[in-house]
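Structure first, then comments.
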Amino acid sequence: MTTVLPPLEDTDGLWAALTEAAASVEKLLATLPEHGARSSAERAEIAAAHDAARALRVRFLDTHADAVYDRLTDHRRVHLRLAELVEAAATAFPGLVPTQQQLAVERSLPQAAKEGHEIDQGIFLRAVLRSPLAGPHLLDAMLRPTPRALELLPEFVRTGEVEMEAVHLERRDGVARLTMCRDDRLNAEDGQQVDDMETAVDLALLDPGVRVGLLRGGVMSHPRYRGKRVFSAGINLKYLSQGGISLVDFLMRRELGYIHKLVRGVLTNDDRPGWWHSPRIEKPWVAAVDGFAIGGGAQLLLVFDRVLASSDAYFSLPAAKEGIIPGAANLRLGRFAGPRVSRQVILEGRRIWAKEPEARLLVDEVVEPDELDAAIERSLTRLDGDAVLANRRMLNLADESPDGFRAYMAEFALMQALRLYGHDVIDKVGRFGGRPPA
């Protein structure tokens, strides 16, 4: 049974004003027809009500984000992951973020028919991540291993293999070999893929028999690429159109979960030997690109220690085409490609082929397709060493400070939430429509 906590001391009256505004929004929604059936006047009326409530959410959280977070996490003694945090906030502070019931209704609808309650989650997460107290604590919570990974770990240590829906993980010769295996959809990303990837990354980092990690796409059954390896087609636009891409469980978890773990490692308890000098378990990572790395696939390459590509591969971040923000690529791509090429890729949708000179800004080695296997093994051997591990840690600290990443992700939380419900995004992905995923 959930319990609503006593309200915070509302000396400035912001909480009372917010709860009243949130109640007014719900009362108005109850009188209106479904999203797509509203008149222009009705759309303007509910937009104004949402805007007033959201302005109050921002003002309330600008002042009280730390107090809210401390209430939810027992003064930062409890580590809540993103989904747990927003669910706890919905219970403890009614009207601050959407309820589970509201979100369940939204999940049953295509993107174009949703009310956009996830925007309120974006407001909340931006405030939490902006905080120098709450933000680092949330990042640490997301660096901890998932319960699913901890459950699978003993079996993986024993057998060296785990088969999941979207990822096959095998330990061989000290290497954790992660193969993305959504063969029917070109490794397009969805919530299941994010969950499987985080589980696989956790297992690779936690297994003491693993020294280096490798990520590669598997062989496809998709008609256009049957029998060929493909790295990743990026976000599943069909699922986005159908309403199956979540702000918290996909877009935010992806960045703060397994991708951040590729950079920083997995955070462990203080009962592990050597914890005092290294609270996180980190390992070097190699990525090998066959075919293409589009969108989220290209974003991934920016956090790997070494990237290989077949000579016929290409890379793109079609953010302008899709209308959304390409994860943390806006933060990272400029370090590799410089400001001009970064803008061409992100703002104009430029595609970079592996044989172009600019590809060497993104890829360490380009080889003929039949030579890629051998190049992978050479790279894995090269990165297997304690000195590599220590230096990649220092390089990552110099390249991307934890506070800089946190500040970026704070703005990303709200900006991406707004993009999800932008009219241009809904129009662009509408051609991928269909029934919502089960």
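Glycine too: its Cβ is placed from the backbone N, Cα and C atoms.
Substitutions noted, but not modelled.
Taken from Swiss-Prot, the feature substrate binding site applies to Asp183, Glu189, 222-225, 233-238, Gly296, 325-327, Gln416, supported by experimental evidence. In sequence order, Glu189, Ser232, Gly234, Ile235, Arg254, Pro326, Gly327 are the residues of the chain that are 6 or more apart from Gly296 (substrate binding site) and have a CB within less than 8 Å of its CB.
In Swiss-Prot, the entry for mutagenesis Glu189 to Gln states: Strong decrease of affinity and the catalytic efficiency compared to the wild-type. The structure shown retains the original residue. Look at Glu189 (mutagenesis position): DSSP puts it in a strand. Neighbour count (other Cβ atoms within 10 Å of the Cβ, all protein chains): 27 for Glu189 (mutagenesis position).
For the published mutagenesis Leu237 to Thr, Swiss-Prot gives the following note: Strong decrease of affinity for DPA-CoA and 2-fold decrease of the catalytic efficiency compared to the wild-type. Slight decrease of affinity for dioxygen. DSSP assigns Leu237 (mutagenesis position) to a helix in the three-state reduction.
According to Swiss-Prot, the mutagenesis experiment Gln299 to Asn carries the annotation: Slight increase of the affinity and 2-fold decrease of the catalytic efficiency compared to the wild-type. Its Cβ taken as reference, Gln299 (mutagenesis position) is surrounded by 25 other Cβ atoms within 10 Å in the chains shown. Look at Gln299 (mutagenesis position): DSSP puts it in a helix.
Cβ neighbours of Ile324 (mutagenesis position) (same chain, under 8 Å, six or more residues apart in sequence): Ile235, Gln416, Arg419, Leu420, Val425. Under its mutagenesis annotations, Swiss-Prot gives Ile324 to Thr the following note: Loss of dioxygenase activity.
Val425 (mutagenesis position) carries a helical DSSP state (H, G or I). Among the mutagenesis experiments that Swiss-Prot reports, Val425 to Thr is described with the note: Slight decrease of affinity for DPA-CoA and catalytic efficiency compared to the wild-type. Slight decrease of affinity for dioxygen.
Swiss-Prot gives this note for the published mutagenesis Val429 to Thr: Slight decrease of affinity for DPA-CoA and catalytic efficiency compared to the wild-type. Slight decrease of affinity for dioxygen.
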*Cα separation, Val429 (mutagenesis position) to Asn236 (substrate binding site) (Å, whole number)*: 10
_Is it possible to get the count of other C-beta atoms within 10 angstroms of the C-beta of Pro223 (substrate binding site)?_
7
*asked:* If I restrict to non-local contacts, at least six residues apart, and a C-beta distance under 8 angstroms, what lies near Asp183 (substrate binding site) in its own chain?
replied: Gly218, Val219, Met220, Ser221, His222
